Amino acid sequence: MAKQVLLVDDSEFMRNLLREILEEEFEIADEAENGVEAVEMYKEYDPDLVMMDIVMPIRDGIEATSEIKEFDAGAHIIMCTSIGQEEKMKKAVKAGADGYITKPFQKPSVMDAISDVLTA
């Protein structure tokens, strides 16, 4: 059975791009547009992996990561961030992020990050 991934990004374009990259090897559990939805969907689906944008409305990826990790310390979360967001990445790691990819990204970097997180 394929591992389930929850895609979290306020940009439909970015969610679609991640879906295209991942759908051959993973099952997409669902998609969320903000951190509030991400936490709710995580609790509903219990996915193997979350691909989480950092900057989102309502609740950002850092806050959502922290809340998911409080609920499930073993959750695997990879942050998706833009170049120049180093300070936010440091906060995301403190919140419990397991890895990150930088936008714009290509399939090899996404798959490498996932492999690193899921085999750690």
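From the backbone N, Cα and C atoms, a Cβ is placed for every residue, glycine too.
At each noted position, the model has the original residue.
Asp9 (Mg(2+) binding site) carries neither a helix nor a strand DSSP state and counts as coil. Taken from Swiss-Prot, the feature Mg(2+) binding site applies to Asp9, Asp10, Asp53, supported by similarity to another entry.
The domain 'Response regulatory' annotation in Swiss-Prot covers 4-118, and the record cites sequence analysis as its basis. Within the model, the domain 'Response regulatory' (4-118) shows a mean pLDDT value of 94, rounded to a whole number.
Around the Cβ of Asp53 (mutagenesis position), the same chain contributes Val8, Asp9, Asp10, Ser11, Met14, Gly61, Met79, Cys80, Thr81, each under 8 angstroms and 6 or more positions distant in sequence. For the mutagenesis of Asp53 to Ala, Swiss-Prot gives this note: Does not accept phosphate group from CheA. The structure shown keeps the original residue.
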- Should one count Cβ atoms within 10 Å of each candidate's Cβ, the binding-site residues Asp9, Asp10 would be headed by Asp9
